[in-house]
Structure formats: C-alpha cells, structure tokens
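Data first, discussion second: the structure below is written as structure tokens.
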Amino acid sequence: FLSCSGKSGLESGIPKVSLVIDGTFDDKSFNESALNGVKKLKEEFEIELVLKESSTNSYLSDLEGLKDAGSNLIWLIGYKFSDVAKAVSLQNSEMKYAIIDPVYSNEPIPANLVGMTFRAQEGAFLTGYIAAKVSKTGKIGFLGGIEGDIVDAFRYGYEAGAKYANKDIKIFSQYIGSFSDLEAGRSVATKMYSDGIDIIHHAAGLGGIGAIEVAKELGSGHYIIGVDEDQSYLAPNNVITSTTKDVGRSLNLLTSNYLKTNTFEGGKLINYGLKEGVVGFVRNPKMIPFEVEKEIDSLSSKIINKEVIVPYNKESYEKFLKEFI
C-alpha cells in the first residue's frame, strides 16, 4: 500500500507487473519495444508478467480486472490512456501506474502515477538531416498515423533536420488517421513514391509497416526511415535508418528501480531525449556516407548542448525556420 515514503506492496509474494496496450503487441515498433522491455525484467527478477491487448471501450474494465487480479504495477502504453490513467490512479490510491507518452499539460499528476515522455523530435531531426543529405530527387516525405502531440514531434523534428541540411529540400507530410491501417500506409507510400519522393519517414504503426512493404516491392531507389526500433530487418535494402525511441529501455529502468528498492517516484513526468541515450538513430554505414555520420555526431552534440533547439510542433517549427534557416 502507498505510504509517505512511496513504498509499495512488494513485501509478500511474487510481484505482478502488467502491461496494457491499445492494439497488438506484434506491431514491430512501439508496442513491441515495450514488450521487449518487460521481458528483459523476467531475466533479472522473479516476477509474474501479465500482458493485455485492450481497446478504448474496454480500458476501464481491463484495468479493474488487472487491479482485482493483484497487479503491483500497471504500465499503460500510449497517449490514448492519458485520461483513464489519471482516473484509475485517483480511484485506486494503493495501486501503482505508469504511462508512456501521456498528453498532460500543467495539470497535477497523482502520487501513484508516473508518466514517461520523450523528445522524439531530437532523433527525428537527425534522420531528417540524413534524408536530405541522401535524397537523390530532392523530395522527401513523412507518413504519420494520428495527428497530435506525439506524432507531430516526429514530423516537425524530421522536417527541421531536413531543412537544416538543405534549405531547398521539398518535404511532403501526410497523416492517415490511424496506427492500425496497413492498407492506408501502402496507398499513401505508393502515391508518394510515384510523385518522385525517394525517402519516407513513417510514424504510423501498422500503416508504416505497409509503407516499408511498398518500398521493398518497388526496390532500388525507394527508401524509408523506420520508427521506435531498428526496422531495417523488414527491408534491409530500403530502410536507411530508424528514428529510435527506446520505450522498452525506459520502461525497464523505472520498473527495475521499483522492484529493487520498493520505492515509486510518482506524481511527475520523466522526460527522455538524446542526452539520456533513449532517443536517437540507427547507424547504417551501408547507406549513410561516413561524412554524413560525422556531421550527425557533431549535430547530436549541438542538440545536447542546446546550441540547436529542435522544434516539436508547428509553432516551434516556424520559429526554428526563422532562427536557423
């Protein structure tokens, strides 16, 4: 039970850690990264792991079920859980909750809830820079899932990095309104490639997997940038790099500390970026010229030292263009 010290009920029995996602675990990016993070915990700790694929209409009932089944810590993966995470935390003060990518403004966060946010724009800035340097057509694309704070960070970071590399680069960005529509991803990617775009950065879940499939089918000259994890294994000749957001590592760090110390640092948001080694890009000497990788290393240092402030939305992007381009 929650006490003033933040101690939690790990004193008796095998701890039970639950992982709740919206969608499926085999999305080859975001949810799968979270799953890999908790699986690594089982190598180090004796825990019971509960995995739950949920959907909007069943969030509350699923979370009640996990609470009643004795979960010590419940992880909620993705911004769609933002509202329900606060609601259940307030209702069940003895429980521990953690959420990845919550969308909270300056509102207070319950003491038994911790949120993890990411400066994904910093990694996307680097891959945008790469795209602009590597593109042969001078036209690159961005394929997003659902428009909003989380995907916008990827989009505007990517666009800013591309413009930083080449102010004349042409960028075409489009959202498909879903993270689970493979066919929509295929359709938009096909159109982009036919319009002369030769590199697409996706942040569209299964839609992005569809885009990778299209790049692979079209072959040489059709390239893609993966997201969250290294996705090069899906199309080794077409995936130039991936903008990484190590959800699994961040989840693992917090849960390990909780299991080792029996303390829970709730009531706040933890923010990770390039500096913490949680976001970044995948090196690929086969497709990224050595001199470009050297430029990226220098650029990373500038971002970490705040010499370059990477935009994360439309407003900050427009400000960035005035300052740096």
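Including glycine, each Cβ sits where the backbone N, Cα and C put it.
Under DSSP, A111 (variant position) is assigned to coil, being neither helix nor strand in the three-state scheme. Under its natural variant annotations, Swiss-Prot gives A111 to S the following note: In strain: PLe.
Sequence-distant neighbours of I200 (variant position) (same chain, 6+ residues apart, CB-CB distance under 8 A): I140, G141, F142, L143, A189, M192, Y193, A211, A215, Y223, I224, I225. According to Swiss-Prot, the naturally occurring change I200 to T is described as follows: In strain: PLj7.
Classification of I240 (variant position) by DSSP places it within a strand. Under 8 Å, Cβ to Cβ, and six or more positions away along its own chain, I240 (variant position) finds I130, A131, V134, I199, Y223, I224, I225, N284, M287, I288. What Swiss-Prot notes for the natural variant I240 to V is this: In strain: PLj7.
Residue environment of L254 (variant position) contains 18 other Cβ atoms, counted within 10 Å of its Cβ in all protein chains. For the recorded site, L254 (variant position), the DSSP three-state label reads helix. Swiss-Prot gives this note for the natural variant L254 to F: In strain: PLe.
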Number of Cβ atoms other than its own within 10 Å, given for A111 (variant position): 17
